[in-house]
Amino acid sequence: MAKIVVIGAGVAGLTTALQLLRKGHEVTIVSEFTPGDLSIGYTSPWAGANWLTFYDGGKLADYDAVSYPILRELARSSPEAGIRLISQRSHVLKRDLPKLEVAMSAICQRNPWFKNTVDSFEIIEDRSRIVHDDVAYLVEFRSVCIHTGVYLNWLMSQCLSLGATVVKRRVNHIKDANLLHSSGSRPDVIVNCSGLFARFLGGVEDKKMYPIRGQVVLVRNSLPFMASFSSTPEKENEDEALYIMTRFDGTSIIGGCFQPNNWSSEPDPSLTHRILSRALDRFPELTKDGPLDIVRECVGHRPGREGGPRVELEKIPGVGFVVHNYGAAGAGYQSSYGMADEAVSYVERALTRPNL
């Protein structure tokens, strides 16, 4: 089979590598960072993560649709992957109804595209089941919560078990990957899963890439479900949100914010205060067994891209075939298998049509 170099060992790179390995290809993963590293340059460990699609349809929704049943099955059959099946409750505030009628995110719709994709989908309007007076209705369904540190290690272990090799180094130019396949031979295809670094990677330098700063708090407190809200109480903080992701180990991720073009890597104490205050105001039961037990404040840079993610085949002069798979913004985990499968299809196209 073909010799492939995958640049990047985040969720996109590892998922794509895994799908290529399952087809019998010889894969070398090249990355400055690998699971276990905690660097602001390595986005994937800082994510929540869950399956909570916010696209209204089209290709981006298709990526999420492909990933849902795979993640659900992993939660059921492979507990070592760190994925938990758990209910997701999206709270739609009464005050947001007018604007939602104009621009309604999929997670707040009464009749979203994914209602027949997920398990146990339900619109809850019965006031006896809605705790908060300012909530118009709930969108509830069976979702997954991914412990990202555990899952990234699981992905890497799966890749290694199928024969992948790993080269831990920074790639400064896309052409350098031609010298890095473990066989010593030039790879047939390079797969670029460099995430936000695609902005700086020589030979790519995608200036459409930009950071979307996120800040969350990891705590040893939990709810029996996951939660999100259509907006926060303060009108002046429109780039902030309230969401709680409940992991299998009893910890929770409480967030957060979506701050485009913010490269800051340091936690903002005032934002941490707002995040926790909102969570406790909405869910005082978080502290039923004791006060909030904070593990750490986390900051990450989601790989945003103008026009959406890039999944495509390119033939670069002097380099060869490159398949790009990056720029999923905040949807990296929930879109991972859909985007990886499309990337694999482009690899196969390059292999079968070398004169493109």
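Glycine residues also receive a Cβ, built from the backbone N, Cα and C atoms like all the rest.
In this structure, Val171 (FAD binding site) belongs to neither helix nor strand by DSSP; it is coil. The feature FAD binding site is assigned by Swiss-Prot to Ala9, Ser44, Gly48, Asn50, Val171, Arg302, Ala329, Gly332, Tyr333, Gln334.
DSSP classifies Phe54 (anthranilate 2 binding site) as coil under the three-state reduction. Per Swiss-Prot, the feature anthranilate 2 binding site maps to Phe54; the stated evidence is similarity to another entry.
The (R)-lactate binding site annotation in Swiss-Prot covers Tyr243, Arg302. The Cβ of Arg302 ((R)-lactate binding site) lies under 8 Å from the Cβ of Thr43, Leu196, Pro211, Ile212, Arg213, Gly214, Phe258, Ala329, Gly330, Gly332, each of these being in the same chain and 6 or more residues away along the sequence.
Taken from Swiss-Prot, the feature anthranilate 1 binding site covers Tyr243, Arg302.
Record note (Swiss-Prot) on the mutagenesis of Cys108 to Ser: Decreases activity. According to DSSP, Cys108 (mutagenesis position) is assigned to a helical segment. Sequence-distant contacts (6 or more apart, same chain, Cβ under 8 Å) of Cys108 (mutagenesis position) comprise Ser90, Val92, Asp96, Leu100, Val139, Ser230.
Among the mutagenesis entries in Swiss-Prot is Arg110 to Ala, noted as: The enzyme becomes more sensitive to thermal inactivation. Around the Cβ of Arg110 (mutagenesis position), the same chain contributes Ile123, Tyr137, Val139, each under 8 angstroms and 6 or more positions distant in sequence.
Quoted from Swiss-Prot, the note on the mutagenesis of Val167 to Ala is: Loss of activity. Counting only same-chain residues six or more apart in sequence, the Cβ atoms lying under 8 angstroms from the Cβ of Val167 (mutagenesis position) belong to Thr28, Ile29, Val30, Ser31, Leu180, Ser182.
Among the mutagenesis results in Swiss-Prot, Arg169 to Ala has the note: Alters substrate specificity and decreases the stability of the enzyme; when associated with A-220. The residue drawn here is the original one. Counting every protein chain shown, the number of other Cβ atoms lying within 10 Å of the Cβ of Arg169 (mutagenesis position) is 11.
Quoted from Swiss-Prot, the note on mutagenesis experiment Arg220 to Ala is: Alters substrate specificity and decreases the stability of the enzyme; when associated with A-169. Counting every protein chain shown, the number of other Cβ atoms lying within 10 Å of the Cβ of Arg220 (mutagenesis position) is 14.
Under the heading of mutagenesis, Swiss-Prot lists Phe258 to Ala, Ser or Tyr and annotates it as follows: Inactive with D-alanine, D-serine, D-lysine, and D-threonine. Phe258 (mutagenesis position) counts 18 other C-beta atoms within 10 Å of its own C-beta, drawing on all protein chains shown.
Among the mutagenesis entries in Swiss-Prot is Phe258 to Tyr, noted as: Inactive with D-valine and D-tyrosine.
DSSP classifies Phe258 (mutagenesis position) as coil under the three-state reduction. Record note (Swiss-Prot) on the mutagenesis of Phe258 to Ala or Ser: The activity with D-tyrosine, D-leucine and D-phenylalanine increases.
Around Pro291 (mutagenesis position), there are no C-beta neighbours below 8 angstroms that are at least 6 residues distant in the chain. According to Swiss-Prot, the mutagenesis experiment Pro291 to Ser carries this note: Loss of activity.
Local packing around the Cβ, expressed as the count of other Cβ atoms within 10 angstroms, is greatest for Tyr333 among the binding-site residues Phe54, Tyr243, Tyr333. Nearest by CA distance to Phe54 (anthranilate 2 binding site), out of the recorded positions Gly48, Arg169, Val171, Tyr333, is Tyr333. Long-range Cβ proximity for Val171 (FAD binding site), meaning a same-chain Cβ under 8 A and a gap of 6 or more residues, is found for Ile7, Val30, Glu32, Ala177, Leu180, Ser194, Leu201. In the three-state DSSP classification, Ala329 (FAD binding site) falls within a helix.
Restricting the recorded positions Arg169, Arg220, Tyr243 to those with a CA within 10 Å of the CA of Ala9 (FAD binding site) leaves an empty set. In this structure the C-alpha atoms belonging to Tyr333 (FAD binding site) and Arg169 (mutagenesis position) are separated by 24 Å.
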